[in-house]
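Written below as structure tokens is the structure these notes are about.
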Amino acid sequence: MFKKFEEKDSISSIQQLKSSVQKGIRAKLLEAYPKLESHIDLILPKKDSYRIAKCHDHIELLLNGAGDQVFFRHRDGPWMPTLRLLHKFPYFVTMQQVDKGAIRFVLSGANVMCPGLTSPGACMTPADKDTVVAIMAEGKEHALAVGLLTLSTQEILAKNKGIGIETYHFLNDGLWKSKPVK
């Protein structure tokens, strides 16, 4: 999704959000990520003014007061954390671990296939379909990518074929390389 993202070319407009919209977004984030409650004031302070950067391909970036990209979404999908945020606060998103053989493919933006989640070295945390997940790697401490489960973990174990996680944002893509938006 962010493979060819460049902040100068890809961002079409930036809007300041009204306080009622800010409260709604905070409530949605806390509903989607209950473990985030103790850190939400560090990430998105109540008195801070948030902005939304509208990008090409129906992507929206949620910016905090400093201009850091903290969450993004595609169309009306769920808000997903950026990898920079996940590296600071790693435990509020469900984690799925891929084996060593899948690392280079995930780092090039490929979707995670079911065999990469069920082989020895991989580890799955039980989760439902359409759950936002952090994609971890065997032997690494930080997340490689952020994605959305296309099947529940039980279906992945039973089927073991096809795409298990659709990758949205990965290390060294355009969003990772972009600087804070002023």
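Cβ coordinates are placed from backbone N, Cα and C, and glycine is handled just like the others.
What Swiss-Prot records for 93-172 is domain 'PUA'. Residues belonging to the domain 'PUA' (93-172) score a mean pLDDT of 94 in the model.
Experimental mutagenesis at this site is recorded by Swiss-Prot as Thr82 to Ala, annotated: No effect on translation regulation activity. The secondary structure of Thr82 (mutagenesis position), as reduced to three states from DSSP, is coil rather than helix or strand. Spatially close to Thr82 (mutagenesis position) yet at least six residues away along the chain are Gln69, Val70, Phe71, Phe72, Val146, His169, Leu175, Trp176, judged by Cβ distances under 8 angstroms.
According to Swiss-Prot, the mutagenesis experiment Thr118 to Ala carries the following note: No effect on translation regulation activity. Reduced translation regulation activity; when associated with A-119. In three-state terms derived from DSSP, Thr118 (mutagenesis position) belongs to a helical segment.
Under mutagenesis, Swiss-Prot gives Ser119 to Ala with this note: Reduced translation regulation activity. Further reduced translation regulation activity; when associated with A-119. Applying an 8 A CB threshold to same-chain residues 6+ apart, the list for Ser119 (mutagenesis position) reads Asp99, Gly101.
Listed in Swiss-Prot as a mutagenesis experiment, Thr125 to Ala is described as follows: No effect on translation regulation activity. Less than 8 angstroms from the CB of Thr125 (mutagenesis position) sit Thr94, Met95, Gln96, Thr153, each of them six or more residues away in the same chain.
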How does the domain 'PUA' (93-172) divide up by DSSP, counting helix, then strand, then coil residues? 20 helix, 28 strand, 32 coil
